[in-house]
Amino acid sequence: MALDGIRMPDGCYADGTWELSVHVTDLNRDVTLRVTGEVHIGGVMLKLVEKLDVKKDWSDHALWWEKKRTWLLKTHWTLDKYGIQADAKLQFTPQHKLLRLQLPNMKYVKVKVNFSDRVFKAVSDICKTFNIRHPEELSLLKKPRDPTKKKKKKLDDQSEDEALELEGPLITPGSGSIYSSPGLYSKTMTPTYDAHDGSPLSPTSAWFGDSALSEGNPGILAVSQPITSPEILAKMFKPQALLDKAKINQGWLDSSRSLMEQDVKENEALLLRFKYYSFFDLNPKYDAIRINQLYEQAKWAILLEEIECTEEEMMMFAALQYHINKLSIMTSENHLNNSDKEVDEVDAALSDLEITLEGGKTSTILGDITSIPELADYIKVFKPKKLTLKGYKQYWCTFKDTSISCYKSKEESSGTPAHQMNLRGCEVTPDVNISGQKFNIKLLIPVAEGMNEIWLRCDNEKQYAHWMAACRLASKGKTMADSSYNLEVQNILSFLKMQHLNPDPQLIPEQITTDITPECLVSPRYLKKYKNKQITARILEAHQNVAQMSLIEAKMRFIQAWQSLPEFGITHFIARFQGGKKEELIGIAYNRLIRMDASTGDAIKTWRFSNMKQWNVNWEIKMVTVEFADEVRLSFICTEVDCKVVHEFIGGYIFLSTRAKDQNESLDEEMFYKLTSGWV
């Protein structure tokens, strides 16, 4: 008997080899290999394939160590280096697996994704295949459970999802000649879409090659999908309170780890969403799918009451939805007969329209670049205090740089102001009612002990637009000399104009009232408040303000109006602050952190990222600490979510703030990981 066949008490053989168990998932077979600790991973896979003796392309397969939840991707590493011994159970499994992906439009597609890639890379590949630029703005999250419903059987969930399945599966290829979306920006990019209606300028096969996507009609991702049944909306989970909104954010996946490492199973349903509310370089010539999916995410956020809006704003959103639904049907029909379209001058101008919170357009009227514009007018000012019944008091107010000075009269404006406030770092919230002619601006100005609340009341839309634009810029430390000021004023005026009621409702043709389904256009709150006939009439009145818009312009205006809502762009988390006894909310926006009251959502204190020195996480006690200038230190523990999610949001927004239009290279993945992972 040969010595090498004798097995020792520790499981090793006399010749130093031992048995390694590998489960081959494709064949559902367990294979035992004789190895030593010095064998490298590549050698293990070679031995395994030779022993299987099955003619098959194994190039996409890799070894997965279930117990340690890790991929063994470093093929030059030995078993010893990985710490693998005879008790290890490995899997030999494909890296690319199917996912059921719910897009922002709530439709599901079947996608093949690399389960061994970090989620950030996997999302980039998904977006590249779907022709969505700037994938760094999106990520994946697990589906939130509706706490008000009892646990359902999986079959019930699946039947609900199948009602939202897109026609024809979209299978993302693992490789191949797919359309390669440019990196951050390219001046030599060729327009891919009609800037009028967002349709492809060339057949879909030209921009998706021979991939399986072209069979599944990827162009459908650029087309708005109307809600066909009120029952679909009724079944959706609607957060009832701010705490419910915060709990949704528990589901965000870790961008620095792979899907398998986060216990995502093959064929599992995940949500693809715009995670960061900082949309860079939205351009109709290249971004029809991106714009449509962004519009869809905004639409559902409003319908499911994830974000608050006034009654007038809701009717405006409903009118835009109705208009977009009508034009989407017309566009689909037109393109069956005619795929060639000319882009006229209006469309060419529209194609350069960008919607970002920062503005970004250079004004054609530069004026005197050495002088900073000022505002001066009579404004009503109110400082709410406890146990006071005093209302608004009129002052002559001047707005210079980032400060407002209040004088008792215009004649006294050369002297010392009665009040003065610097708006740098403040919170600016609109309080507007068009029909009631109410144009208020709520300011929360940071002071040492918290926030001072000040209200400004304007007399009309024009005055409000100029002062609101100046307040928004001042809160970011910018003055009215900034190139985005005039654009901000125009955006506010157009937003208000869309909410105007039509003075002559008789102009609305009666026959078009039949194709409106109010239950699919407004949130449940207003369905309870008004009869369907009343809502239909108001939607049609509001529609006359947007009826002349092209399809892409209507979607862009919808996104812009969504961005104008007070709650836009704030991601909530439940937190307990150091020294605090009760649970509060921490809100993270693209440029600041906000400590919030959990019941009302009111801002208690705001800290700007521009004033931040550093942030870190104590992984043992799960505490996030952020240090700001002036020795300010903020520490909190997240109670319902892994602190890694909050850490990634802060680092992610810092990463997005480094983007610039003159960059012409692909994303700096390593920089993203350094800012967000916490351990790279």
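Glycine residues also receive a Cβ, built from the backbone N, Cα and C atoms like all the rest.
Note that this is a predicted model, so its numbers are computed, not measured.
Applying an 8 A CB threshold to same-chain residues 6+ apart, the list for H40 (mutagenesis position) reads T75, H76, W77, T78, L79. Here Swiss-Prot describes H40 to A as a published mutagenesis experiment; the accompanying note says: Abolishes lipid-binding via the N-terminus; when associated with 74-A--A-81.
Residues or ranges marked as domain 'FERM' in Swiss-Prot: 189-661. In the predicted structure, the domain 'FERM' (189-661) carries a mean pLDDT of 84.
Annotated domain 'PH' per Swiss-Prot: 380-476, in sequence order, evidence recorded as sequence analysis.
Swiss-Prot lists K383 to A among its mutagenesis entries, and the accompanying note reads: Reduces phosphatidylinositol phosphate binding. Reduces integrin activation; when associated with A-385. In the structure as shown, the Cβ atom of K383 (mutagenesis position) sits within 10 Å of 14 other Cβ atoms.
Here the residue is the original one, while Swiss-Prot reports the published mutagenesis K385 to A with the comment Reduces integrin activation; when associated with A-383. Classification of K385 (mutagenesis position) by DSSP places it in coil, neither helical nor stranded. There are 8 other Cβ atoms within 10 Å of the Cβ belonging to K385 (mutagenesis position).
Within 10 Å of the C-beta of K390 (mutagenesis position) we count 9 further C-beta atoms, all protein chains included. Secondary structure at K390 (mutagenesis position), as computed by DSSP, is coil. Under the heading of mutagenesis, Swiss-Prot lists K390 to A and annotates it as follows: Abolishes phosphatidylinositol phosphate binding.
Here the residue is the original one, but Swiss-Prot notes a mutagenesis experiment at this spot, K393 to A: Reduces phosphatidylinositol phosphate binding.
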Below 8 Å Cβ to Cβ and six or more residues apart, same chain only. Which residues does that give for K393 (mutagenesis position)?
K380, V381, F382
If you measure K390 (mutagenesis position) to K383 (mutagenesis position) at Cα, how many Å is it?
9
What are the DSSP helix, strand and coil residue counts for the domain 'PH' (380-476)?
20 helix, 46 strand, 31 coil
